[in-house]
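Below is one structure, written out as structure tokens; the observations come after it.
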Amino acid sequence: MKAFFAVLAVVSAPFVLGHYTFPDFIEPSGTVTGDWVYVRETQNHYSNGPVTDVTSPEFRCYELDLQNTAGQTQTATVSAGDTVGFKANSAIYHPGYLDVMMSPASPAANSPEAGTGQTWFKIYEEKPQFENGQLVFDTTQQEVTFTIPKSLPSGQYLLRIEQIALHVASSYGGAQFYIGCAQLNVENGGNGTPGPLVSIPGVYTGYEPGILINIYNLPKNFTGYPAPGPAVWQG
């Protein structure tokens, strides 16, 4: 797996630059596809700006146009157990937390209705690292790869990457969410039961200690980053 914390830098002051999107899907072969081929084009495709309202319907996939973007996006075919990923359009520069979730897509991955219920489960996460009370992170990584769970049942899915930038997260609404959703058709699956299941939006209130956090002034009893959302499904 490729984490985005491989080359580390120490956070000592807020960063104001470095917005990004996740337009490219990484196929099992390692091929990086073109922009917005298998990933739904997002509203920030020009600005690269984040989502900050965790209660907004846009928080799910941040599509350019929910009714049309899904149908204009291709669906990638992969197998359960394959290693796939996302590539950002620039370095994942802001310090924070990253996770990947999936949802069965009904009636299909290219449907605007896909992922609208309590159907999402987490398959991967990267927690920020802290050394001597300071967060350390990679300032150069663009690619994030992970494994589709081997026991995941066959079918069509949405695959959602989310990086939560924490550099200005000390007040409510300050955390920045960088989001992308790919459309998948999973073959050669198993008979696992994914979970815990959550809704998006609905998975966060914005007051979670892993979202509302001052990474520059941690409490003396800080023991590690508390990841928000459900636990990773070990399927």
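One-based numbering along the chain as shown.
Glycine residues also receive a Cβ, built from the backbone N, Cα and C atoms like all the rest.
Noted in Swiss-Prot for the protein shown:
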- His19, His94, Tyr178: Cu(2+) binding site (BINDING)
- His167, Gln176: O2 binding site (BINDING)
- Tyr46 to Ala, Phe or Trp: Leads to lower C1-oxidation (MUTAGEN)
- Tyr93 to Ala, Phe or Trp: Leads to lower C1-oxidation (MUTAGEN)
- Tyr216 to Ala, Phe or Trp: Leads to lower C1-oxidation (MUTAGEN)
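It is His167, among the binding-site residues His94, His167, whose Cβ has the fewest other Cβ atoms within 10 Å in the structure shown. The 10 Å shell around the Cβ of Gln176 (O2 binding site) contains 19 further Cβ atoms across the protein chains shown. A distance of 17 Å separates the Cα atom of Tyr93 (mutagenesis position) from that of Tyr216 (mutagenesis position). Shown are the recorded positions Tyr93, Tyr178, Tyr216; of these, the residue with the fewest other Cβ atoms within 10 Å is Tyr216.
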